[in-house]
Amino acid sequence: MSALTIFSVKDPQNSLWHSTNAEEIQQQLNAKGVRFERWQADRDLGAAPTAETVIAAYQHAIDKLVAEKGYQSWDVISLRADNPQKEALREKFLNEHTHGEDEVRFFVEGAGLFCLHIGDEVFQVLCEKNDLISVPAHTPHWFDMGSEPNFTAIRIFDNPEGWIAQFTGDDIASAYPRLA
């Protein structure tokens with residue numbers, strides 16, 4: 001179940017607000033300029049789908065976003081607990097960073113935790129299957145895939161080069177709850 005928990009940057013252990021209601025989550029995030037929507041990830045992808053299979057299954061969703069925002073490229077990120085690079089990838093994504101473009105993800109399997117550092121608050125968004133999130137360009141954030149990752153998401157970019165991060169050097173992520 002998708003969830004949003006809001007913390008003060010001054011008190012990372014006690015939440016200010018929490019909800020698992022998709023409409024409430026959407027309202028809170030939209031107020032901060034973050035797009036959050038529930039889409040349908042209802043295609044049968046099989047046991048170990050290739051990136052091509054995932055893209056073909058959800059080309060209609062990609063086309064919708066391209067038509068709306070003019071995105072130029074897309075790919076698929078799929079990580080499982082047996083990935084030999086899972087620890088290195090988790091550490092990389094857990095470092096607060098920004099992008100020069102919106103970070104758009106459509107989760108078609110599993111879950112991951114986006115943590116957005118907006119002003120004096122941190123918004124932890126548990127994204128699961130059916131969730132579309134678009135983090136605005138230049139928003140400091142980090143992503144936690146958990147110690148045993150299990151997710152597949154379509155990533156959509158303005159930049160044809162794909163995922164390019166500018167790390168902030170702030171260790172804020174270490175103070176907040178993580179996925180197990």
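Cβ coordinates come from backbone N, Cα and C, glycine included.
Here the residue is the original one, while Swiss-Prot reports the published mutagenesis GLU96 to Ala with the comment Loss of dioxygenase activity and decrease in expression of soluble protein. In the three-state DSSP classification, GLU96 (mutagenesis position) falls within coil. Note: GLU96 (mutagenesis position) has non-local neighbours HIS117, PRO140, HIS141, TRP142, PHE167, THR168, GLY169, ASP170, ASP171, ILE172, ALA173, i.e. same-chain residues 6+ apart with C-beta under 8 A of its own C-beta.
Summarising the environment of HIS97 (mutagenesis position), the number of other Cβ atoms within 10 Å of its Cβ, over all protein chains shown, is 22. According to Swiss-Prot, the mutagenesis experiment HIS97 to Ala carries this note: Loss of dioxygenase activity and strong decrease in expression of soluble protein.
Other Cβ atoms within 10 Å of the Cβ of HIS99 (mutagenesis position), summed over all protein chains shown, number 19. Taken from Swiss-Prot, the feature Fe(2+) binding site covers HIS97, HIS99, GLU103, HIS141, and the record attributes it to experimental evidence.
Taken from Swiss-Prot, the feature Ni(2+) binding site applies to HIS97, HIS99, GLU103, HIS141.
Listed in Swiss-Prot as a mutagenesis experiment, HIS99 to Ala is described as follows: Loss of dioxygenase activity and decrease in expression of soluble protein.
Experimental mutagenesis is annotated in Swiss-Prot for HIS99 to Ser, with the remark: Loss of dioxygenase activity, and little affinity for either Ni(2+) or Fe(2+) ions.
In three-state terms derived from DSSP, GLU101 (mutagenesis position) belongs to neither a helical nor a strand segment and is classed as coil. In sequence order, ALA137, PHE157, ASP158, ASN159 are the residues near GLU101 (mutagenesis position), counting only same-chain partners six or more apart with C-beta under 8 A. According to Swiss-Prot, the mutagenesis experiment GLU101 to Ala carries this note: Strong decrease in dioxygenase activity. Exhibits high affinity for both Ni(2+) and Fe(2+) ions, but the activities of both Ni(2+)- and Fe(2+)-reconstituted mutant are considerably lower than wild-type enzymes.
Taking all protein chains in view, 21 other C-beta atoms sit within 10 angstroms of the C-beta of ASP102 (mutagenesis position). The mutagenesis experiment ASP102 to Ala is recorded by Swiss-Prot, whose note states: Shows a slight decrease in dioxygenase activity and high affinity for both Ni(2+) and Fe(2+) ions.
All protein chains shown were included, and the count of other CB atoms within 10 Å of the CB of GLU103 (mutagenesis position) stands at 23. In Swiss-Prot, the entry for mutagenesis GLU103 to Ala states: Loss of dioxygenase activity and strong decrease in expression of soluble protein. The structure shown retains the original residue.
According to DSSP, HIS141 (mutagenesis position) is assigned to a strand segment. Listed in Swiss-Prot as a mutagenesis experiment, HIS141 to Phe is described as follows: Strong decrease in expression of soluble protein.
A mutagenesis experiment is reported in Swiss-Prot for this position, HIS141 to Ala, and the note states: No expression of soluble protein.
Cβ proximity to the Fe(2+) site centre (mean Cβ of HIS97, HIS99, GLU103, HIS141, cutoff 8 Å) flags the following additional same-chain residues: THR98, VAL135, THR139, PRO140, TRP142, PHE143, ALA165.
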